Amino acid sequence: MPNYKLTYFNMRGRAEIIRYIFAYLDIQYEDHRIEQADWPEIKSTLPFGKIPILEVDGLTLHQSLAIARYLTKNTDLAGNTEMEQCHVDAIVDTLDDFMSCFPWAEKKQDVKEQMFNELLTYNAPHLMQDLDTYLGGREWLIGNSVTWADFYWEICSTTLLVFKPDLLDNHPRLVTLRKKVQAIPAVANWIKRRPQTKL
């Protein structure tokens, strides 16, 4: 088994999907969390100046979704067929496109709040409806078993609900999917013991 070291801030953020995958696959790793004050010094040492990074036996991987695909490759989390794998990637990318619209690093609080409000008020409802329609009456987003797309939905929606608690009031099927992911023993155990952070 390779030695894994995950480096990210002390928050869920873009590293949480990697942590869920490690938990589900029962893979041991070092969860190295850095403070904002240490970031400038660390940033200058990274090939692309961004985290999370995953060190695998000393070799550095970057980009959270690329890391997630690397870890889930040849596992049931990736999807059971090539077509399912494409659908998994499409749902993950759809969610990530939306999450990337938010000005997470904006320093002007009034500008940040206005943009968040617009996205949550006008854009989020359309995405929730699209996801609800896509899920339909199925148990999971893709195929007949859980994939990392379901994990990513739970992670992204947890963050969105911090800012818009009524986000899923009209989408009980999406709420049920969240609860199903949270009830998976390995995921439930991780959620229970992880550091509690806002984001």
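Note that Cβ sites are derived from N, Cα and C of the backbone, with glycine treated the same way.
Per Swiss-Prot, glutathione binding site is recorded for Y8, R14, W39, G49, K50, I51, Q63, S64. Under the three-state DSSP scheme, I51 (glutathione binding site) falls in the coil class. Counting only same-chain residues at least 6 apart in sequence, those with a Cβ under 8 Å from the Cβ of I51 (glutathione binding site) are T7, Y8, F9, R14, A15, I34, I42, H62.
The domain 'GST N-terminal' annotation in Swiss-Prot covers 2-79. Helix first, then strand, then coil: DSSP counts for the domain 'GST N-terminal' (2-79) stand at 33 helix, 19 strand, 26 coil.
Confidence in the domain 'GST C-terminal' (81-199), given as mean pLDDT, stands at 98. Taken from Swiss-Prot, the feature domain 'GST C-terminal' covers 81-199.
Cβ neighbours within 10 Å of D93 (mutagenesis position), excluding its own Cβ and spanning all shown chains: 13. Secondary structure at D93 (mutagenesis position), taken from DSSP and collapsed to helix, strand or coil, is helix. Quoted from Swiss-Prot for the published mutagenesis D93 to N: Loss of activation by calcium or magnesium ions.
Annotation of the published mutagenesis D96 to N in Swiss-Prot: Increases PGD2 synthesis. Loss of activation by calcium or magnesium ions; the original residue is retained in the structure shown. Summarising the environment of D96 (mutagenesis position), the number of other Cβ atoms within 10 Å of its Cβ, over all protein chains shown, is 16.
Note: D97 (mutagenesis position) has no non-local neighbours, i.e. no same-chain residues 6+ apart with C-beta under 8 A of its own C-beta. Experimental mutagenesis is annotated in Swiss-Prot for D97 to N, with the remark: Reduces PGD2 synthesis by 99%. Loss of activation by calcium or magnesium ions.
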Rounded Cα separation (Å) that holds between S64 (glutathione binding site) and D96 (mutagenesis position)
11
Nearest by CA distance to D93 (mutagenesis position): which of the binding-site residues is it, out of W39, G49, K50, Q63?
Q63
For the binding-site residues listed (Q63, S64), most other Cβ atoms within 10 Å of the Cβ sits at S64
How many other Cβ atoms are found within 10 Å of the Cβ atom of R14 (glutathione binding site), counting all protein chains shown?
22
Inside 10 Å of the Cβ of G49 (glutathione binding site), count up the other Cβ atoms and send me the figure.
10
